[in-house]
Amino acid sequence: MVVNLCLPQFRPRIHCNKVSADGYEVENLISEDLIKRSHGFRTEYFIRPPIYVTVSFPFNVEICRVNIDLTTGGYQNVSGLELYTSALSSRVSQDAQDCWTTGPVETSVPDKEAFTLVGKVLLKNQNHVVFSHRGFKARPPFSPMEVTLLSPAVVAQELWNKGALSLSHVAHLKIGITHVTGSGISCIKRLEVWGQPARTCSQEVINSVLLIASESLPQDLDLHAPALPMESDCDPGGQSESQHSPCTLQDMSEVESDVPEEFLDPITLEIMPCPMLLPSGKVIDQSTLEKCNLSEAAWGRVPSDPFTGLAFTPQSQPLPHPSLKARIDRFLLQHSISGCRLLGRAQTPSAMTPSVITLPSRKRKTEQAEHSSHYSLGMSASSSATSPLFSPTTSEPTAKKMKATSELGLTDMDCSAGPVSHEQKLAQSLEIALTSTLGSMPSFTARLTKGQLQLGTRGSSACRRPASSSEHPRSVSGPECASCKQAFSSYSTNEPVYQLPCGHLLCRPCLSEKQRSQPMMCTACRQPVTSQDVLRVHF
């Protein structure tokens with residue numbers, strides 16, 4: 001019996017010397033997440049060979065065979081592979097074995113000179129490679145392995161024995177991608193390293209490996225039964241993980257093996273929900289084409305064919321592929337597995353009960369509107385009863401914000417008083433939009449300020465002297481000084497303006513003259529004024 005040492009239960013470490021693409025990190029090859037493991041590893045499009053992926057084991061192993069799947073959506077990119085091995089010293093390996101039984105261990109990758117070349121292959125239109133060790137023999141308690149029959153599409157290559165430690169005492173395995181076809185992208189779909197613990201491992205490590213291997217494999221399968229061509233398509237976790245996982249790796253591999261290559265996007269390797277036929281004859285998904293166009297636009301280039309680089313013209317444009325779209329939809333309807341995340345598949349849980357999601361938000365909006373309405377009504381009532389129009393040291397933006405808040409409160413009050421028709425709501429929204437737009441114009445602001453000041457002056461005079469206001473009616477054409485009749489405006493005045501307790505305004509020179517004469521009184525209404533009651537106002 002041999003075990004797949006790349007399973008996450010054995011805590012391997014993996015490293016790549018080049019940058020990987022987003023979502024296709026090298027850690028996907030040994031990840032516990034089945035979705036990530038199905039994505040595999042892929043470098044960025046601008047990375048060129050050589051590329052080295054190093055797998056480090058927490059204990060020394062004896063390699064039986066190495067299976068590498070280089071499938072990239074039907075295109076053969078990788079054409080040259082090399083395999084290297086490295087062995088640690090006995091002291092370091094013994095420490096790693098002791099740490100592996102208690103917790104994870106961080107192994108260090110040796111230098112380039114420490115690796116030994118044990119295998120090399122050149123591919124011609126093949127995507128599966130199997131490196132096998134001819135002299136491998138299973139030791140007790142591991143049972144002898146059966147002969148594995150390889151498929152004709154799989155390239156078989158024997159490993160070279162470069163010494164006693166090159167294949168039987170391996171701590172690090174390095175896979176090198178040396179050549180790719182054309183401008184292809186270097187990638188590894190799946191990686192499996194089958195073997196057993198080395199002879200130098202302690203009995204405790206051997207028992208732990210045997211126990212984990214027995215728990216990982218299904219009980220109805222023999223432990224030494226091989227599979228072809230990739231042997232770890234079963235769920236590597238125990239029964240508890242299989243109960244929580246809605247889609248096993250075996251089901252996923254069956255689906256992926258049944259998916260025709262023409263249904264997969266050659267760039268993202270996903271099923272295309274909306275295939276587009278390019279002028280070059282290639283077919284990609286519409287979302288992939290949009291991402292390519294955005295990437296080109298970021299560099300100031302016009303949309304072009306991702307495969308040829310030729311810009312689109314009115315005569316050569318990407319077109320929908322309705323016949324392929326119909327075939328893809330039929331395939332997705334016939335091959336549906338619960339829990340598998342296929343591109344374009346509708347997610348039913350999020351669309352089950354839309355009312356449950358929308359109703360609470362509507363309720364919160366209604367409560368917030370009522371709260372703001374009551375708050376604005378209370379603020380407007382208290383401000384009209386206790387404070388004048390201008391507050392001390394109140395700037396112009398603050399006054400505009402308070403005015404907008406009061407208008408919003410009055411609008412909410414009108415809406416809550418009774419049923420409002422659509423025409424009334426439209427008129428109110430247009431009026432608010434017009435007011436907010438014209439609020440920055442000087443002529444509109446000056447006219448609005450004059451009307452507000454007139455209303456405020458009359459209201460304050462009526463509150464303080466109702467009898468005198470009725471006896472001496474007065475029409476104010478605009479904010480002006482009560483003594484020298486100088487007009488005030490937020491865009492014309494440069495001098496400070498002061499307000500008397502009676503509500504009338506004075507400029508700075510007139511206020512200085514009033515302070516020299518005792519007793520101090522208002523010129524307009526002849527009310528006595530004290531210096532501490534005079535407030536400075538801002539338009």
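Cβ atoms here come from the backbone N, Cα and C positions, even for glycine.
Taken from Swiss-Prot as is:
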- 258-338: domain 'U-box' (DOMAIN)
- Cys292 to Ala: No effect on E3 ubiquitin-protein ligase activity (MUTAGEN)
- Pro306 to Ala: Loss of E3 ubiquitin-protein ligase activity (MUTAGEN)
Please report the Cα separation of Cys292 (mutagenesis position) and Pro306 (mutagenesis position) in Å, rounded to an integer. 7
Taking only the residues in the domain 'U-box' (258-338), give me the average pLDDT of this model. 88
As a test of the contact definition, list every same-chain residue at least 6 positions from Pro306 (mutagenesis position) whose Cβ is closer than 8 Å to its Cβ. Ile267, Leu278, Lys282, Ile284, Thr288, Leu289, Cys292
Treating G and I as helix alongside H, and B as strand alongside E, what does DSSP give for the domain 'U-box' (258-338) in helix, strand and coil? 30 helix, 14 strand, 37 coil
